[in-house]
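Encoded as C-alpha cells, the structure appears first; notes follow it.
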Amino acid sequence: MLILTRRVGETLMIGDEVTVTVLGVKGNQVRIGVNAPKEVSVHREEIYQRIQAEKSQQSSY
C-alpha cells in the first residue's frame, strides 16, 4: 500500500484521469473530492461491498 501525506487543497493523481483532492479535515474525518471519467465507478467501500453482495444474490437466482 502506498501511503501519502497531503494537506487541505492538495491533490494526488491516479493514472492520467483520476484526481483525489483533500477538501477538509475536521477531527478524525477527512473530506475528499474525486474527479474521474464517467466510465470509472467511484464508491465508498461500504457501498461497493453492498453492490457486490446484491450482484452475488442476483446471480444466485
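A Cβ is built for glycine as well, from the same backbone N, Cα and C atoms used for every other residue.
Taken verbatim from Swiss-Prot:
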type: MUTAGEN; residues: LEU2 to Ala; note: Loss of in vivo repression and activation, 73-fold decreased affinity for RNA, about 75% wild-type protein levels
type: MUTAGEN; residues: ILE3 to Ala; note: 80% loss of in vivo repression and activation, about 20% wild-type protein levels
type: MUTAGEN; residues: LEU4 to Ala; note: 90% loss of in vivo repression and activation, 60-fold decreased affinity for RNA, about 60% wild-type protein levels
type: MUTAGEN; residues: ARG6 to Ala; note: Nearly complete loss of in vivo repression and activation, 30-fold decreased affinity for RNA, about 175% wild-type protein levels
type: MUTAGEN; residues: ARG7 to Ala; note: 70% loss of in vivo repression and activation, 12-fold decreased affinity for RNA, about 125% wild-type protein levels
type: MUTAGEN; residues: ASN35 to Ala; note: Increased repression and activation in vivo, about 75% wild-type protein levels
type: MUTAGEN; residues: VAL40 to Ala; note: 90% loss of in vivo repression and activation, 67-fold decreased affinity for RNA, about 75% wild-type protein levels
type: MUTAGEN; residues: VAL42 to Ala; note: Loss of in vivo repression and activation, 135-fold decreased affinity for RNA, about 40% wild-type protein levels
type: MUTAGEN; residues: ARG44 to Ala; note: Loss of in vivo repression and activation, 150-fold decreased affinity for RNA, >500% wild-type protein levels
type: MUTAGEN; residues: ILE47 to Ala; note: 90% loss of in vivo repression and activation, 67-fold decreased affinity for RNA, about 150% wild-type protein levels
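Here the features listed in Swiss-Prot are placed on the structure.
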| residue | record | Cβ neighbours (10 Å) |
| --- | --- | --- |
| LEU2 | mutagenesis position | 4 |
| ILE3 | mutagenesis position | 4 |
| LEU4 | mutagenesis position | 7 |
| ARG6 | mutagenesis position | 14 |
| ARG7 | mutagenesis position | 7 |
| ASN35 | mutagenesis position | 12 |
| VAL40 | mutagenesis position | 12 |
| VAL42 | mutagenesis position | 11 |
| ARG44 | mutagenesis position | 8 |
| ILE47 | mutagenesis position | 11 |
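Between the alpha carbons (Cα) of VAL42 (mutagenesis position) and ASN35 (mutagenesis position) lies a span of roughly 9 Å. Of the recorded residues, VAL40 (mutagenesis position) and LEU4 (mutagenesis position) place their C-alpha atoms 22 Å from one another. Recorded residues ARG44 (mutagenesis position) and ASN35 (mutagenesis position) have their alpha carbons 14 Å apart, per Cα-Cα distance.
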